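Take a look at the structure below.
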Amino acid sequence: MPTHHPITRQHWHHSWLSALALLCASLACGAKQVDVHDPVMTREGDTWYLFSTGPGITIYSSKDRVNWRYSDRAFGTEPTWAKRVSPSFDGHLWAPDIYQHKGLFYLYYSVSAFGKNTSAIGVTVNKTLNPASPDYRWEDKGIVIESVPQRDLWNAIDPAIIADDHGQVWMSFGSFWGGLKLFKLNDDLTRPAEPQEWHSIAKLERSVLMDDSQAGSAQIEAPFILRKGDYYYLFASWGLCCRKGDSTYHLVVGRSKQVTGPYLDKTGRDMNQGGGSLLIKGNKRWVGLGHNSAYTWDGKDYLVLHAYEAADNYLQKLKILNLHWDGEGWPQVDEKELDSYISQRLK
């Protein structure tokens, strides 16, 4: 029969502190967390900058990646071409990516509407991310690519930039429809390179009987490619976002020795044929994990993503997790860090 041990004062005290720590992690002990969607980051000098979906693209700054201050919005008004591309555009610019190149910061962004591929990816450029600098000014360079219903079986949102071993810069993108694509950018990183070179890098099954104007059931989007060792790692979000507690977003990964693929999962299945190894899915406290980016800073690797907090009416929160690697070179994250990383938004 089981043996029962008395609960000592020390054991009770330890259990109480553990419960309090978990409660503080869940509620951030009263501190206001950073609520972001589709987060990407970069660093200028000793300051990190965080970019999020929102009106004009919301920008935050931090010295330690934990305490964040509102910095600016990249757009004071919507891009002049937005309503032409997407008549039902609501003013929220989606899914940015930020990329440094030859002394400039390139901020890519998406114009779209839910469930439609009346979409375009644009880019705006700045010399600095410090709004106090006299050189701070966003200059919109317009549309990089545009998707048109019935013409294109892809959706021009969710851009992410990667430079290959030869210095060639590529853009990955895509959401639902025919999956995730990759193409070469031209020298000034504002348009596809000519002659154009495009690749399909990941997709899920879609019925051939579905009308091309419909998003379909292939729940895949938000590619992000990280170079590590001998491989390019393609992260993607499967499932549905933006549904509070009903969100099914989760992260999968594959890898390739070529930036153009094929990207294979741990079983050897091509991500172009439905492959993808689970990286993180979340738990009862944190759901809808996805739309990640990934970085190497000061010799350490990090996964940046949003997660919906059940204890706060499923409001989206910033998460920055340590990215580890197993013996076979596959990325790993510790789900416990969803509780231990708690951002604070400073006034």
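Glycine residues also receive a Cβ, built from the backbone N, Cα and C atoms like all the rest.
None of the listed substitutions appears in this model.
The active site, proton acceptor feature in Swiss-Prot is assigned to Asp38; the stated evidence is a curator's inference. According to Swiss-Prot, the feature active site, proton donor maps to Glu221, an assignment based on a curator's inference. The substrate binding site feature in Swiss-Prot is assigned to Asp35, Asp90, Gly91, His92, Gly115, Lys116, Asn155, Ser175, Glu221, Gln316; the stated evidence is experimental evidence. Annotated Ca(2+) binding site per Swiss-Prot: His291, in sequence order. Per Swiss-Prot, mutagenesis Asp35 to Leu is noted as: Very slight decrease in exo-arabinofuranosidase activity. Switch from exo to an endo mode of action. Swiss-Prot gives this note for the published mutagenesis Asp38 to Ala: Loss of arabinofuranosidase activity. The mutagenesis experiment Asp38 to Asn is recorded by Swiss-Prot, whose note states: Slight decrease of binding affinity. Quoted from Swiss-Prot, the note on mutagenesis experiment Asp38 to Glu is: Strong decrease of binding affinity. One mutagenesis experiment named in Swiss-Prot is Phe114 to Ala, and its note says Strong decrease of binding affinity. Looking at Swiss-Prot, the entry for mutagenesis of Asp158 to Asn says: Loss of arabinofuranosidase activity. According to Swiss-Prot, the mutagenesis experiment Asp158 to Ala carries this note: Loss of arabinofuranosidase activity. Quoted from Swiss-Prot, the note attached to the mutagenesis of Gln316 to Leu states: Very slight decrease in arabinofuranosidase activity.
Shown on the structure are the features that Swiss-Prot records.
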residue	record	CB count, 10 Å
Asp35	mutagenesis position	18
Asp38	mutagenesis position	28
Gly91	substrate binding site	13
Phe114	mutagenesis position	9
Gly115	substrate binding site	12
Asn155	substrate binding site	27
Asp158	mutagenesis position	27
Glu221	active site, proton donor	28
His291	Ca(2+) binding site	27
Gln316	mutagenesis position	26
Select the closest residue to Gly91 (substrate binding site) from the following recorded positions, measuring between CA atoms: Asp38, Phe114, His291, Gln316. Phe114
In Å, how large is the greatest distance between any two Cα atoms among Asp35, Asp90, Gly91, His92, Gly115, Lys116, Asn155, Ser175, Glu221, Gln316, the listed binders of substrate? 26
Rounded Cα distance in angstrom between Gln316 (mutagenesis position) and Asp38 (mutagenesis position) is 10
The residue listed as 'Ca(2+) binding site' as reference: those recorded positions from Phe114, Gly115, Asp158, Glu221 with C-alpha within 10 Å of it: Asp158, Glu221
Rounded Cα distance, in Å, between Glu221 (active site, proton donor) and Asp38 (mutagenesis position) is 11
